[in-house]
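Engineer: Input: one structure, supplied below.
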Amino acid sequence: MQNAESWFKKYWHLSVLVIAALISVKLRILNPWNSVFTWTVRLGGNDPWYYYRLIENTIHNFPHRIWFDPFTYYPYGSYTHFGPFLVYLGSIAGIIFSATSGESLRAVLAFIPAIGGVLAILPVYLLTREVFDKRAAVIAAFLIAIVPGQFLQRSILGFNDHHIWEAFWQVSALGTFLLAYNRWKGHDLSHNLTARQMAYPVIAGITIGLYVLSWGAGFIIAPIILAFMFFAFVLAGFVNADRKNLSLVAVVTFAVSALIYLPFAFNYPGFSTIFYSPFQLLVLLGSAVIAAAFYQIEKWNDVGFFERVGLGRKGMPLAVIVLTALIMGLFFVISPDFARNLLSVVRVVQPKGGALTIAEVYPFFFTHNGEFTLTNAVLHFGALFFFGMAGILYSAYRFLKRRSFPEMALLIWAIAMFIALWGQNRFAYYFAAVSAVYSALALSVVFDKLHLYRALENAIGARNKLSYFRVAFALLIALAAIYPTYILADAQSSYAGGPNKQWYDALTWMRENTPDGEKYDEYYLQLYPTPQSNKEPFSYPFETYGVISWWDYGHWIEAVAHRMPIANPFQAGIGNKYNNVPGASSFFTAENESYAEFVAEKLNVKYVVSDIEMETGKYYAMAVWAEGDLPLAEKYYGGYFYYSPTGTFGYANSQWDIPLNSIIIPLRIPSELYYSTMEAKLHLFDGSGLSHYRMIYESDYPAEWKSYSSQVNLNNESQVLQTALYEAVMRARYGVSPTMGTQEVLYKYAYTQLYEKKMGIPVKIAPSGYVKIFERVKGAVVTGKVSANVTEVSVNATIKTNQNRTFEYWQTVEVKNGTYTVVLPYSHNSDYPVKPITPYHIKAGNVVKEITIYESQVQNGEIIQLDL
């Protein structure tokens, strides 16, 4: 019994760590299981699919991997900034489990981020223990397991991205660096050069190296550690630090990290902060040299050099400041590109223009209206944000009293992470560790002051005096920190994201039914040369074509369809209209087909993929990228729908025109300009009004309208509209926007009421497929003479999709000099499942003629004479 009690006293923390790990497994693996292992093995988000692509290619070519990918950002190709750590970790795991492609490989990869999230309790424990104590460390390890928000979402089953490993290795680097410092401080050089002592900074160097190999911009840990040293030297009279051993630990750490990075340092032509280039190597080596210079300054200080030259105690801090200024100045003079790259890191906290439409880039504490909010703080950290802030303030107060170097270092890190968080909400997954560590400090102090630790000690045999009232209060505070945080995490962990079935089915169809599938599948697994520049189109070994969609979907198109997307989630291929740059934004927001054709011709577009999100919510992002700034996108939007107290549904140009006490539908209705864009004509109008684009595939309906279809006739416009209005009003009562399928219906309703007569393209008020694929074709050219009094010619045909939905294709052209010319994209004998089920009806005045178009005529742009 005594042995068991003794063991528990010594290793009690292990039981808490095991409990934390089990809770983490529940949140990260068990909760989202059914959303990942479903109709396929569904990886989350976008970037995990690109890792899947890289890992599949690496397994095929092991141990070689690609550093340039001509399969994306077509036709130029992209340099690959996804680091080797996760690529090789996933490849080795796939090889070990004989899962080298497809669903079996994705099943293995799905567990990697969750494992990283579970293991994160260890570096958080280490870091907290080295700065505070074991009790706070155990609490921090428990808290990091239940932090909700970005950290949870990026360490959940299926989300195989490097983000969890960024956070993991950054905290590991800080923890092992401070561990090395704590083990070295107070010892002479001969003792610290022993194998056991040297192991500490070597391990720290390995963790920094792995951090950079997980994320190319991970070199930022070097200036953070140098900042630790800078303040330790500048505040030498205040901070209690063993500066000599601190400098030596840094020298060894940076040297080892440079060696770890060295094999991957030359995979990009030039310097870059994100691609694997010599830049990171120079930062790490330069940091080692700077640390060595700090060591030399401290040696001079020890022998009284600064006193002898008349500088006194201010000499050493002054020397450090001068050295820092000289180094920065030399960088700007000798290598301005290097310095510019270094300073570019600062821009991550000041996103502008289109970048502000990226969800993970938007400033953390502000709404899109510019209002300050703490909503994100609650969603991403639960109660731990507030406990963490209290912990930071307490730590700052305690530092002023104790003057501890590790505590100062941790505060510098916390401040740096807070600044990053302020600028971009994506850095919430970094700040999670800050909130856990400092919440643990705050709770540990509370537990100590309120006798909870005494009560726990009494439970295993101690006889401490305590106040049960205090203990109860401590438990209440613990509950306030833990319970709401866990409840949030539990609610957020049930869904892992990723492509829905409509998207997956559409891209699987594309892979199997668009030209040259075998060539693309073979080329997908090859190694590619890395060009010196990607400013010019890549030289492909066979005739290729591009697929244009919004950048969110580029990785899915590449990984699932094995086709070449023009835009991708690296924000490549987006383009703009203000500088006339061909790309996805300039294509989809094009206000006429001729401009869209200019873009498509430049980028060799063959297929267009649109979804209901691009048609509705994501259109705003496309407009901002195209126009260059948030306010400039407003021209695509008009007024609002409302439900009045008298029970009528109305439209108002502004909120000021809405009757008092009305329910405002939280949905901006598009302006006339929107309805003239390519995105509207493709998805909303099903291609009506277009000459060179035809639908070839339609996915199933959005989920909500698929469920409505059991009670509503989707061909009955009145029933569809009433259902949409009812849903919109019911959701508006709670301030919630209509579902996307309903937004489409309301967009169509607004068009019929406001703009249809002027624009002349009839639209049926009905939902349609979530994803649509269009083919760009030359089109059959039908031309002929008309009567003298005819000013326009209209064409229509009924089209039936693979979902058995029918719609009317319409096009109207002007008559010039008694002659009309219309280009028709659909053929009646197409191999694609979407095709006309009636002849084209061509009408000029009172004359109507029918015509059947053949696939060869559409593909070759043949001219057909038909006088009216």
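From the backbone N, Cα and C atoms, a Cβ is placed for every residue, glycine too.
Under the heading Mn(2+) binding site, Swiss-Prot lists Asp47, Asp161, His163. For His81, His162, Arg426, the entry in Swiss-Prot reads glycophospholipid binding site. Swiss-Prot gives this note for the published mutagenesis Asp47 to Ala or Asn: Complete loss of catalytic activity. Annotation of the published mutagenesis Asp47 to Glu in Swiss-Prot: Reduces catalytic activity by 80%; the original residue is retained in the structure shown. Swiss-Prot documents His81 to Glu as a published mutagenesis change and attaches the note Complete loss of catalytic activity. What Swiss-Prot notes for the published mutagenesis of Asp161 to Ala is this: Complete loss of catalytic activity. Quoted from Swiss-Prot, the note attached to the mutagenesis of Glu360 to Gln states: Reduces catalytic activity by 70%. Among the sequence features in Swiss-Prot, the mutagenesis site Arg426 to Lys is noted as follows: No effect.
Can you tell me where each of these features sits in this structure?
Structural biologist: Sequence-distant neighbours of His163 (Mn(2+) binding site) (same chain, 6+ apart, CB under 8 A from its CB) are Gln150, Arg154, Ser155, Arg426, Tyr429.
Secondary structure at His81 (mutagenesis position), taken from DSSP and collapsed to helix, strand or coil, is coil.
Cβ neighbours of Asp47 (mutagenesis position) (same chain, under 8 Å, six or more residues apart in sequence): Phe82, Asp161, His555, Pro569.
DSSP classifies Asp47 (mutagenesis position) as helix under the three-state reduction.
Residues within less than 8 Å, Cβ to Cβ, of His81 (mutagenesis position) and separated from it by at least 6 positions along the same chain comprise Gly216, Ser272, Ile274, Phe275, Tyr276, Phe570.
DSSP gives Asp161 (mutagenesis position) a coil state; it is part of no helix or strand. All protein chains included, Asp161 (mutagenesis position) registers 23 other Cβ atoms within 10 Å of its own Cβ.
DSSP assigns Arg426 (mutagenesis position) to a helix in the three-state reduction.
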Engineer: Inside 8 A of the center formed by the CB atoms of Asp47, Asp161, His163, which other residues of the chain have their CB, for the recorded Mn(2+) site?
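Structural biologist: Checked against the 8 Å cutoff, the neighbours are Gly45, Pro48, Tyr51, Arg154, Phe159, Asn160, His162, Ile164.
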Engineer: Give me the count of other Cβ atoms within 10 A of the Cβ belonging to Arg426 (mutagenesis position).
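Structural biologist: The Cβ of Arg426 (mutagenesis position) has 19 Cβ neighbours within 10 Å.
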Engineer: Can you name every residue in this chain, apart from His81, His162, Arg426, with its Cβ inside 8 Å of the center of the Cβ atoms of the recorded glycophospholipid site?
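Structural biologist: Filtered neighbour residues, in order: Asp47, Phe82, Asp161, His163, Glu166, Trp215, Ala217, Ile274.
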Engineer: What count of other C-beta atoms do you get within 10 angstroms of the C-beta of His162 (glycophospholipid binding site), across all chains shown?
Structural biologist: 27
